[in-house]
Amino acid sequence: MGSSDETIFDLPPYIKVFKDGRVERLHSSPYVPPSLNDPETGGVSWKDVPISSVVSARIYLPKINNHDEKLPIIVYFHGAGFCLESAFKSFFHTYVKHFVAEAKAIAVSVEFRLAPENHLPAAYEDCWEALQWVASHVGLDISSLKTCIDKDPWIINYADFDRLYLWGDSTGANIVHNTLIRSGKEKLNGGKVKILGAILYYPYFLIRTSSKQSDYMENEYRSYWKLAYPDAPGGNDNPMINPTAENAPDLAGYGCSRLLISMVADEARDITLLYIDALEKSGWKGELDVADFDKQYFELFEMETEVAKNMLRRLASFIK
């Protein structure tokens, strides 16, 4: 084997990293282009917009019947280990468009930089930048587009900023957690905007449990964290991945008043329960809703099945 073929990280069937810096993503869903009036979702439209030189987003708008109506706005962070997939690819896109149709909400799905080409905290910073960009639309009207060319008319016309939500799955839910911690300390748009609530589906944390974890949890979860943030202070006990670590910020400081946390039927459930317990003991004063699905993580994204549709309705009901 030549030196150029020597691997330093191999997690089949998803990703392989070579010693010379090359990255092979072995399993990826296809790109989906922007579209208007999608017939599969009753008229959901989506488009892609730049936010900065390194951050962009896909914005979704459900079919509008009343142009004076204001809709909840959701900022979505996708999962897949901080290092796979995209806001523009079918795996997460298909689910988001169906969620938008069910919840009748605007969604901003953030395209952040991936590891290992861009190690954490790059994705955390990108998602915060995207959230601040969304918040910058508050108080604007359509005439603002003449002078604010970086703003989006769908958000200006239809977003109800009193119903701003975050939403993420797996590592995306981890980004939601860290964004909530940050929003409890730093203001959005100078304090003009507050996050009402957040959905954390299958949140990705590394919290020590008393139960025996599977090889998947022990190896794959920890491997993704090491790949994404190899120099993380504290390693697996870094507060960004372990919210119960000694030096972790107080969960009572979450910058929202409503939370939906969902679990599925695998070994990560024990970790999620410990996270919920820590949140409840923190004294956080918000409304907590827990969805305990007797299913597997990937079933949520198989939108042709009744299982996925029922799970989607449960999560979307939190927004509605």
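Quick reminder: no glycine exception, Cβ is built from N, Cα and C everywhere.
Neighbour list (Ser170 (mutagenesis position), Cβ cut-off 8 Å, at least 6 residues apart, same chain): Gly79, Ala80, Gly81, Tyr201, Tyr202, Pro203, Tyr204, Tyr297. Under the heading active site, proton acceptor, Swiss-Prot lists Ser170.
DSSP gives Asp266 (mutagenesis position) a coil state; it is part of no helix or strand. Using a 10 Å radius centred on the Cβ of Asp266 (mutagenesis position) and all shown protein chains, the other Cβ atoms total 14. What Swiss-Prot lists as active site is Asp266, and the listing cites a curator's inference.
Positions annotated as active site, proton donor/acceptor by Swiss-Prot: Tyr297.
The feature (-)-tabersonine binding site is assigned by Swiss-Prot to Gly81, Tyr297. The Cβ of Gly81 ((-)-tabersonine binding site) has 21 neighbouring Cβ atoms from other residues within 10 Å, across all protein chains displayed. Taken residue by residue with DSSP, Gly81 ((-)-tabersonine binding site) is part of neither helix nor strand, so it is coil.
Counting every protein chain shown, the Cβ of Tyr76 (mutagenesis position) has 28 other Cβ atoms within 10 Å. Quoting Swiss-Prot on the mutagenesis of Tyr76 to Phe: Abolished activity.
Listed in Swiss-Prot as a mutagenesis experiment, His78 to Ala is described as follows: Reduced activity but acquired ability to produce catharanthine. In the shown protein chains, 26 other C-beta atoms lie within 10 A of the C-beta of His78 (mutagenesis position).
Looking at Swiss-Prot, the entry for mutagenesis of His78 to Asn says: Strongly reduced activity.
Listed in Swiss-Prot is the mutagenesis experiment Asp169 to Ala or Asn, annotated as follows: Abolished activity. In the three-state DSSP assignment, the secondary structure recorded for Asp169 (mutagenesis position) is strand.
According to Swiss-Prot, the experimentally introduced change Ser170 to Cys is described as follows: Normal activity.
Quoted from Swiss-Prot, the note on mutagenesis experiment Ser170 to Ala is: Strongly reduced activity but acquired ability to produce catharanthine.
Counting Cβ atoms from all protein chains shown, Thr171 (mutagenesis position) has 28 others lying within 10 Å of its own Cβ. In Swiss-Prot, a published mutagenesis experiment is listed as Thr171 to Pro, annotated Strongly reduced activity.
Experimental mutagenesis is annotated in Swiss-Prot for Tyr202 to Phe, with the remark: Normal activity.
Swiss-Prot documents Tyr216 to Asp or Phe as a published mutagenesis change and attaches the note Abolished activity.
The annotation that Swiss-Prot gives for the mutagenesis experiment Tyr224 to Phe reads: Normal activity. For Tyr224 (mutagenesis position), applying a Cβ distance below 8 Å and a minimum sequence separation of six or more within one chain yields Leu11, Gly81, Phe82, Cys83, Thr171, Tyr204.
Among the sequence features in Swiss-Prot, the mutagenesis site Asp266 to Ala is noted as follows: Reduced activity.
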Set of same-chain residues at least 6 away whose C-beta sits under 8 angstroms from Asp169 (mutagenesis position): His78, Gly79, Tyr201, Tyr202, Tyr297, Leu300
Coarse DSSP state, helix versus strand versus coil, of Tyr297 (active site, proton donor/acceptor): helix
Tyr76 (mutagenesis position) to Asp266 (mutagenesis position) - Cα separation in whole Å: 24
Recorded positions compared (Tyr202, Tyr297) - highest count of Cβ atoms within 10 Å: Tyr202
